[in-house]
Amino acid sequence: MGIGISSESKESAKRSKELEKKLQEDAERDARTVKLLLLGAGESGKSTIVKQMKIIHKNGYSEQECMEFKAVIYSNTLQSILAIVKAMATLEIDYVNPRSAEDQQQLCAMANTLEDGSMTPELAEIIKRLWRDPGVQACFERASEYQLNDSAAYYLNDLDRIAAPGYVPNEQDVLHSRVKTTGIIETQFSFKDLHFRMFDVGGQRSERKKWIHCFEGVTCIIFCAALSAYDMVLVEDEEVNRMHESLHLFNSICNHKYFATTSIVLFLNKKDLFQEKVTKVHLSICFPEYTGPNTFEDAGNYIKNQFLDLNLKKEDKEIYSHMTCATDTQNVKFVFDAVTDIIIKENLKDCGLF
């Protein structure tokens with residue numbers, strides 16, 4: 001009988017030890033788990049950052065995964081040229097090529113009958129001819145006056161490759177593809193001995209009510225704002241400037257009671273498009289009080305300070321900001337490395353080790 005009790009207590013002690021070990025492992029894993037929330041207005045580049053995490057930290061996209069984006073890429077390309085030709089009527093811009101009016105009619109007819117996400121050789125030729133028309137190019141230059149995908153020129157300039165038989169999208173094609181995010185998308189990866197759980201939440205107004213579910217236990221917020229959106233209006237409300245909306249949103253996030261102790265990193269994104277645009281469109285279109293030089297550096301710093309000045313607790317809370325180009329893998333890799341170092345430093349500070 002004594003032997004039975006002894007082996008039972010041994011078994012119990014063993015179970016207890018295993019449970020203790022598991023609890024310790026869970027606690028260590030939790031301590032190394034970083035919950036990252038990607039927030040920002042619609043079309044600020046959040047989903048592109050998520051794609052970059054897959055490329056940088058999860059072995060990228062396989063050929064099969066790239067092929068899954070083919071229909072999206074064709075759909076983005078078609079929607080872009082349709083948006084431009086539709087805007088030509090609104091902006092009263094004429095075609096230069098006599099054949100273009102007929103091409104436009106054919107384009108619209110084919111768009112209505114073709115299966116979504118497909119590209120026939122005939123359709124590709126029509127799109128190429130229209131894209132070459134100087135009137136279409138003039139309309140494209142005024143893209144901030146209507147809604148057009150940022151990737152329009154990327155795909156339309158490369159239509160020969162994209163429409164070729166046997167086309168397989170590459171990672172850059174995937175990064176430029178655009179699908180509106182609805183709901184919450186979670187991506188997990190490991191880096192610098194940390195386990196990241198990154199949450200991408202739809203940025204358009206109708207999606208924002210879902211954010212509240214993500215707020216608990218957030219380690220760090222990455223807020224994305226498109227620098228190039230300073231002369232653009234919202235898709236969901238054409239009375240509202242996109243930059244003003246972004247500032248309003250950042251203000252509510254930055255000073256929210258939920259995030260009093262949360263690290264906040266500001267990604268001033270689409271710096272490549274901003275650099276191109278700022279030479280043509282003065283920043284005063286968005287900030288009438290701005291009288292400085294319309295250079296990338298001066299105008300970019302002014303926008304950055306507009307965001308940073310919204311922080312009501314500057315003495316307690318530092319906002320870290322980076323100029324980014326979400327489609328540039330090396331840039332995102334460099335910036336995310338810096339963000340991870342901030343997270344590690346903040347964690348050490350919380351533990352009293354820094």
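Using N, Cα and C of the backbone, Cβ positions are placed for all residues, glycine too.
Every position carries its original residue.
Residues or ranges marked as domain 'G-alpha' by Swiss-Prot on the basis of sequence analysis: 32-354.
When secondary structure is read from DSSP and collapsed to three states, Gly40 (GTP binding site) falls in the strand class. Look at Swiss-Prot and you will find 40-47, 175-181, 200-204, 269-272, Ala326 tagged as GTP binding site, backed by similarity to another entry.
Neighbour list (Ser47 (Mg(2+) binding site), Cβ cut-off 8 Å, at least 6 residues apart, same chain): Val179, Thr181, Ile185, Asp200. Residues annotated as Mg(2+) binding site in Swiss-Prot: Ser47, Thr181.
Gly352 to Pro appears in Swiss-Prot as a mutagenesis experiment; the accompanying note says: Loss of in vitro activation by denatonium due to disruption of interaction with taste receptors.
Reduced to three states, the DSSP call for Asn269 (GTP binding site) is strand. Sequence-distant neighbours of Leu175 (GTP binding site) (same chain, 6+ apart, CB under 8 A from its CB) are Thr48, Lys51, Gln52, Ile55, Ala326, Thr327, Thr329.
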